[in-house]
Amino acid sequence: MATEAPPPVDTTEVPPFTAAETAVKQPHKLERKWTFWFDNQSKPKQGAAWGSSLKKAYTFDTVEEFWSLYDQIFKPSKLTVNADFHLFKAGIEPKWEDPECANGGKWTVTSSRKANLETMWLETLMALVGEQFDDSEDICGVVASVRRSQDKLSLWTKTATNEAAQMGIGRKWKEIIDTEKISYSFHDDSKRERSAKSRYTV
């Protein structure tokens, strides 16, 4: 006796995957890779060379990785006094000696309020990984420094003598972090003098 074939499955009731559901499964790639670094100078070892406390932490290239790392670790509020967080393009070390930084300089803003540093740091990170700067190829990275007297945020660039590029970056950064004034110093000047004079101001 022949068995009856099972009835066909009605697929009209199965909801299709939405674009949003599909997107969740696919990480959102950034335009380039970035690396977080950590530096703690609060307990320097005797005779240690400058920069020896600088440690590479994580390299990432997706939006999801960025937010996970930021939320769990890389907030200035988690830093002790005399410690720094860095976010630099992958392949560039946050040192004057790095070939990409050797002829550069930095825009700097100071803050006496921890909350301000936290906000400016996050706004800067999002602008960097989101490629919001017109002269983004001239940017190396950003450093958040927690100090006893006041905190500091520094945006490092490659070609200090390219005034047009630096002023464009400076104006955009000032707008992003919503501050009154920022100044730019050359790394070469900083090597010679502890408090290097400002070359550009916006």
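Including glycine, each Cβ sits where the backbone N, Cα and C put it.
Note that the structure is a prediction, hence the values are computed from the model and not measured.
Under its natural variant entries, Swiss-Prot includes PRO15 to Thr with the note: In haplotype K1, allele pvr6(8). Listed in Swiss-Prot as a natural variant, PRO16 to Thr is described as follows: In haplotype F1, allele pvr6(6). In Swiss-Prot, a published natural variant is listed as VAL24 to Glu, annotated In haplotype K1, allele pvr6(8). The note that Swiss-Prot attaches to the natural variant VAL24 to Ala is: In haplotypes G1 and G2, allele pvr6(9). In haplotype H1, allele pvr6(7). Summarising the annotation, Swiss-Prot assigns mRNA binding site to 46-51, LYS78, 96-97, 147-152, 191-194 and lists similarity to another entry as the type of evidence. Natural sequence variation is annotated in Swiss-Prot for LYS56 to Asn, with the remark: In haplotype K1, allele pvr6(8). Where Swiss-Prot documents ALA90 to Thr as a natural variant, the accompanying text is: In strain: cv. CDP01246; haplotype D1, allele pvr6(4). In haplotype B1, allele pvr6(3).
Distribution of Swiss-Prot features across the structure.
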| residue | record | DSSP (3 states) |
| --- | --- | --- |
| LYS56 | variant position | strand |
| LYS78 | mRNA binding site | helix |
| ALA90 | variant position | coil |
| ARG147 | mRNA binding site | coil |
| LYS191 | mRNA binding site | helix |
Spatial neighbours of ALA90 (variant position) that are distant in sequence (at least 6 apart) but have CB under 8 A: ARG32, LYS33, TRP34, THR35, THR59, ASP61
Spatial separation of LYS56 (variant position) from GLN150 (mRNA binding site) - C-alpha basis, Å: 25
Rounded Cα separation (Å) that holds between ARG147 (mRNA binding site) and LYS56 (variant position): 21
Cβ neighbours of LYS191 (mRNA binding site) where a neighbour is any other Cβ within 10 Å: 11
